[in-house]
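Listed in Swiss-Prot:
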{"type": "ACT_SITE", "residues": "Cys142", "note": "active site, acyl-thioester intermediate"}
{"type": "ACT_SITE", "residues": "His235", "note": "active site, proton acceptor"}
{"type": "ACT_SITE", "residues": "Glu237", "note": "active site"}
{"type": "BINDING", "residues": "Lys163, Ser192, Arg249", "note": "substrate binding site"}
{"type": "MUTAGEN", "residues": "Lys47 to Met", "note": "17-fold increase in Km for acetyl-CoA and 14-fold decrease in catalytic activity"}
{"type": "MUTAGEN", "residues": "Lys47 to Arg", "note": "7-fold increase in Km for acetyl-CoA"}
{"type": "MUTAGEN", "residues": "Glu111 to Gly", "note": "No activity with acetyl-CoA but catalyzes an acyltransferase reaction using succinyl-CoA and homoserine"}
{"type": "MUTAGEN", "residues": "Lys163 to Met", "note": "13-fold increase in Km for homoserine"}
{"type": "MUTAGEN", "residues": "Ser192 to Ala", "note": "5-fold increase in Km for homoserine"}
{"type": "MUTAGEN", "residues": "His235 to Ala, Asn or Gln", "note": "Lack of activity"}
{"type": "MUTAGEN", "residues": "Glu237 to Ala", "note": "65-fold decrease in catalytic activity"}
{"type": "MUTAGEN", "residues": "Glu237 to Asp", "note": "6-fold decrease in catalytic activity"}
Amino acid sequence: MPIIIDKDLPARKVLQEENIFVMTKERAETQDIRALKIAILNLMPTKQETEAQLLRLIGNTPLQLDVHLLHMESHLSRNVAQEHLTSFYKTFRDIENEKFDGLIITGAPVETLSFEEVDYWEELKRIMEYSKTNVTSTLHICWGAQAGLYHHYGVQKYPLKEKMFGVFEHEVREQHVKLLQGFDELFFAPHSRHTEVRESDIREVKELTLLANSEEAGVHLVIGQEGRQVFALGHSEYSCDTLKQEYERDRDKGLNIDVPKNYFKHDNPNEKPLVRWRSHGNLLFSNWLNYYVYQETPYVL
């Protein structure tokens, strides 16, 4: 089934070229089907790239989704045209009186700051509080997951000596959890972060369950409130070349950046990346949408 997006959204052309089923709002409104309302709070500076990554995954399900893109009103985005935000994005103030079936809170390149130092932290806290009573299930990604764990449960983040950067093997820690339906015992996911949350802190919170972690990369998947809150510390949504672009960007800036681990063939940046996370990335998002959004949400929000 399709995702419903604005007919002029630039990501639409990319998705159609990849045979991702998209539908315009005009076409959807002629169908007698209630689409799931999904909000994406896009905190990334590379907004259009992140749009395509997430829409690619949530569009690969049998569900019809009405997608609403959100940006932070209290933060000035310097890497995206204001025209793009005006045309395709809303703010929390625009939607705070609505209810949503699902919400995705993305990562953000602010993890070396304390949460309180982030210029939009107060606005983000209001959105996370709103999600507890107005959203059926919220999926938090990377820094968004760290922010959610801190705000809702007081779980701290800690600086790493070196950036966690690459594609890492993870192990399923809980069996018979719907979010992991169809997962192999071992699976891969990308990570790109300078901070971590610790397994010991997660296990001290009785409302949280650790679902998957990595010996090298640490905590990856955590669930809370019986699935109303999902936290993914990795980046299962990443495209095949995202880590490559991050590596080349930092290298060209003269930063001391290592080659992402387990990513390029033979760990040689002149070789093509090896994509080993795509199937489980699709599975993660489809399981979240099916079991924690579609199966749990009321017909009338």
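Along the chain as shown, residues are numbered 1 onward.
Every residue, even glycine, has its Cβ placed from backbone N, Cα and C.
Cβ packing within 10 Å was compared across the mutagenesis positions Glu111, Glu237, and the lowest neighbour count falls to Glu111.
Counting only same-chain residues six or more apart in sequence, the Cβ atoms lying under 8 angstroms from the Cβ of Lys163 (mutagenesis position) belong to Ser192, Arg193, His194, Ile257, Asp258. Other Cβ atoms within 10 Å of the Cβ of Ser192 (mutagenesis position), summed over all protein chains shown, number 19. Of the recorded positions His235, Arg249, His235 has the largest number of other Cβ atoms within 10 Å of its own Cβ. Here Lys47 (mutagenesis position) is compared against the recorded positions Glu111, Glu237, Arg249, and the shortest C-alpha distance is to Glu237. Put simply, Cys142 is the one of the recorded positions Cys142, His235, Glu237, Arg249 whose Cα lies nearest to the Cα of Glu111 (mutagenesis position). Each of the recorded positions Lys47, Cys142 was scored by the number of other CB atoms within 10 Å of its CB, and the largest score is that of Cys142. Here Arg249 (substrate binding site) is positioned 18 angstrom away from His235 (mutagenesis position), judged by their C-alpha atoms. Among the residues the record lists as binding substrate, namely Lys163, Ser192, Arg249, the two farthest apart have Cα atoms separated by 15 Å. According to DSSP, His235 (mutagenesis position) sits in a coil region rather than a helix or strand. Taking the mean position of the Cβ atoms of Lys163, Ser192, Arg249 as the substrate site, the remaining residues of that chain whose Cβ falls within 8 Å of it are Phe165, Leu243, Glu246, Tyr247, Asp250, Ile257, Pro260.
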